[in-house]
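Student: Once you've had a glance at the structure underneath, I'll fire off some questions.
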Amino acid sequence: MTAATTSQPAFSPDQVSVIFVLGGPGAGKGTQCEKLVKDYSFVHLSAGDLLRAEQGRAGSQYGELIKNCIKEGQIVPQEITLALLRNAISDNVKANKHKFLIDGFPRKMDQAISFERDIVESKFILFFDCPEDIMLERLLERGKTSGRSDDNIESIKKRFNTFKETSMPVIEYFETKSKVVRVRCDRSVEDVYKDVQDAIRDSL
């Protein structure tokens, strides 16, 4: 990218629709995203999945760094996550897909600002609001079968703290711009999805 184009986002909001999907670990983001992909033809990009894939990619210069961050419940440097997201959006746009759910991102203020400045402005944040005790129960249950290294009680508590300290300020910032839809997630998947569908219909 040349110096002359650094202030221009890579995509126009008329060309690409991005909805950020945030919520604490175990809030049910993945389940709801799967339903939206099926019913509304969204492309679901999970920042965590992109990072895990990069971590396992042979010859990745970032693999070890990503592995350590995930293990410690820390946030991966934003340059890596932004590059992976940008490449994934670009590949899908080339395939004529223009609607994206970005799950688990932005997790910090600087990520939010950099994404909207360099890639594309988001439509809104879909925030899955769930009590910690329910999220903990779901994650420990998932950990029995998921094989994920971070589905253990120590990693989960670190992830809860990271979410509260770094992601809640992002949600509060977007609330000042009237760009947050809060959905209560201490209910059945079907009840949550009804509210999610209402939000999608109102926005697109």
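Each Cβ is built from the backbone N, Cα and C atoms, and glycine gets one as well.
Note that the structure is predicted; figures quoted are calculated from it, not measured.
When I checked Swiss-Prot for this same protein, it listed these features:
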{"type": "BINDING", "residues": "G26, A27, G28, K29, G30, T31, R142, R187", "note": "ATP binding site"}
{"type": "BINDING", "residues": "R52, Q74, I75, V76, G104, F105, P106, R107, Q111, R148, R159", "note": "ribonucleoside 5'-phosphate binding site"}
{"type": "MUTAGEN", "residues": "K29 to E", "note": "Abolishes catalytic activity"}
Student: When the Cα-Cα distance from G26 (ATP binding site) is computed for each of the binding-site residues R52, I75, P106, Q111, R159, which gives the smallest value?
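Tutor: For G26 (ATP binding site), the closest Cα among R52, I75, P106, Q111, R159 is found at R159.
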Student: Highest CB neighbour count within 10 A among the binding-site residues G26, P106?
Tutor: P106
Student: Quick check for you: of the binding-site residues A27, G28, T31, R142, R187, which have their Cα within 10 Å of the Cα of G104 (ribonucleoside 5'-phosphate binding site)?
Tutor: none
Student: Which ones are near G30 (ATP binding site): of the binding-site residues R52, I75, P106, R159, which have a Cα within 10 Å?
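Tutor: Among R52, I75, P106, R159, not one has a Cα sitting within 10 Å of that of G30 (ATP binding site).
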Student: Ten-angstrom check, please: count other Cβ atoms within 10 Å of the Cβ of A27 (ATP binding site), all chains counted.
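Tutor: A27 (ATP binding site): 26 neighbouring Cβ atoms within 10 Å.
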Student: Check G104 (ribonucleoside 5'-phosphate binding site) against DSSP and tell me helix, strand or coil, would you?
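Tutor: In the DSSP reduction, G104 (ribonucleoside 5'-phosphate binding site) maps to coil.
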Student: Which residues does K29 (mutagenesis position) neighbour through Cβ under 8 Å, counting only same-chain ones at least six apart?
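Tutor: Set apart from K29 (mutagenesis position) by at least 6 residues yet with Cβ under 8 Å, we have V21, L22, G23, D103, G104, F128.
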